[in-house]
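K.L.:
This is the structure I want to talk about, given as structure tokens.
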Amino acid sequence: MSENNKNSLESSLRQLKCHFTWNLMEGENSLDDFEDKVFYRTEFQNREFKATMCNLLAYLKHLKGQNEAALECLRKAEELIQQEHADQAEIRSLVTWGNYAWVYYHMGRLSDVQIYVDKVKHVCEKFSSPYRIESPELDCEEGWTRLKCGGNQNERAKVCFEKALEKKPKNPEFTSGLAIASYRLDNWPPSQNAIDPLRQAIRLNPDNQYLKVLLALKLHKMREEGEEEGEGEKLVEEALEKAPGVTDVLRSAAKFYRRKDEPDKAIELLKKALEYIPNNAYLHCQIGCCYRAKVFQVMNLRENGMYGKRKLLELIGHAVAHLKKADEANDNLFRVCSILASLHALADQYEDAEYYFQKEFSKELTPVAKQLLHLRYGNFQLYQMKCEDKAIHHFIEGVKINQKSREKEKMKDKLQKIAKMRLSKNGADSEALHVLAFLQELNEKMQQADEDSERGLESGSLIPSASSWNGE
């Protein structure tokens, strides 16, 4: 192939609508994290969008250098499209063909690249466009793909579904996608914004039990009294009755009962989900956290005597067993090791606690995760190991992290209380005076930053330009 032809082919590739041009890895810390999120979504979306998942897995295989495996995933996607969308097979296959072209390009098989570029061109030319067309089905496919990736892709997924609905406002699939994206983006503060799309999606998809549980979760989070609270419970019960073996329904229903402070019901549902996917790290993690909630329930009851202690240790044992299975299945899971460490500390197993704290410190953590770890380890040093100086050190390290969070405020409060307690015993305590000076300096810096931000907003200097909104 001549250089001109190769350049022309590369130009055509860049115009294709597919995973290789959607920038799906943007903002990801690593390929492992990205893969983990995708597999997390894969295992629970176990009935629908199988072709979408095959395309996404093909992209992941390519990123890992497994191009032959990627091609096998794409072949499977083609088969599924023929089964699921026989009447729209050409339009629905455009993304898959684009992925084929890119994989073959990276394999150096340019003649095969040309075959798939031509297949895309043949379909697009029917709509007076060479290599890409505006199609609600393509927008929908991109939307589901971005939803599977989660995180910072949810906002873009919502835009895709909104765009698709402009052309087909009553389409059940597009409406479901918009509802799920709205649910994910409406975390805090809870508002009516996700309720209406969910209700509309359920009207158009009355057999989609997963949507019903999402609506129940949103209603519960709104904390509305009376009818809507009862409506949420009814929705979950109906979903479980009609879809008793669907893992995404089971898991989301378990979340509903956890939020209602009913850990036993949540554990029952999560264990049922484990029957279908027994080695899933996330399910074991959630079961462990439910047992941890039961630990705190027993501690709050302040049961005395041997029975209370025995019950506490039994619950800690169940929590630890499931959390260890989660850690063994996926040692990158967020917070698992620090939770394990805290549970071992409650059971007076300090060597095990120290081991898991240090394992968590060895990981690459987000700012908030680092703050939480410093808070938990500081508490361990303060209350179990009776080492106030180490506790102070970790609370200070956590507060130094430039991230607003509840954990940061808790550590500031603890430092304040420790310093005041020490000064009440010794007014010249240098460590306590140092802590108070540190907190005073920190508060002054934060106040100055807030004032600078307000001045910037008033002057308009922080308002983004039109080009920034367009991603330029």
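Along the chain as shown, residues are numbered 1 onward.
Placed from the backbone N, Cα and C atoms, the Cβ positions cover glycine too.
So, quick note: what you're seeing has the original residues, none of the substitutions.
This is the feature table in Swiss-Prot:
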- R184 to E: Abolishes RNA-binding (MUTAGEN)
- K255 to E: Significantly impairs RNA-binding; when associated with Glu-259 (MUTAGEN)
- R259 to E: Significantly impairs RNA-binding; when associated with Glu-255 (MUTAGEN)
- R292 to E: Abolishes RNA-binding (MUTAGEN)
- K410 to E: Abolishes RNA-binding (MUTAGEN)
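Help me see these features in their spatial surroundings.
P.N.:
In the three-state DSSP scheme, R184 (mutagenesis position) is classed as helix. Other C-beta atoms found within 10 angstroms of the C-beta of R184 (mutagenesis position) number 18, with every protein chain shown included.
The secondary structure of K255 (mutagenesis position), as reduced to three states from DSSP, is helical. The Cβ of K255 (mutagenesis position) has 20 neighbouring Cβ atoms from other residues within 10 Å, across all protein chains displayed.
Within the same chain, the residues at least 6 positions away from R259 (mutagenesis position) whose Cβ sits under 8 Å from its Cβ are L217, H220, K221, listed in sequence order.
Counting every protein chain shown, the Cβ of R292 (mutagenesis position) has 23 other Cβ atoms within 10 Å.
Residues within less than 8 Å, Cβ to Cβ, of K410 (mutagenesis position) and separated from it by at least 6 positions along the same chain comprise L375. DSSP assigns K410 (mutagenesis position) to a helix.
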K.L.:
Between R292 (mutagenesis position) and K255 (mutagenesis position), how many Å separate their Cα atoms?
P.N.:
14
K.L.:
Can you tell me the three-state DSSP label for R292 (mutagenesis position)?
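P.N.:
The residue in question, R292 (mutagenesis position), is helix (DSSP, three-state).
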K.L.:
Could you round the CA separation between R184 (mutagenesis position) and K255 (mutagenesis position) to a whole angstrom and send it over?
P.N.:
14
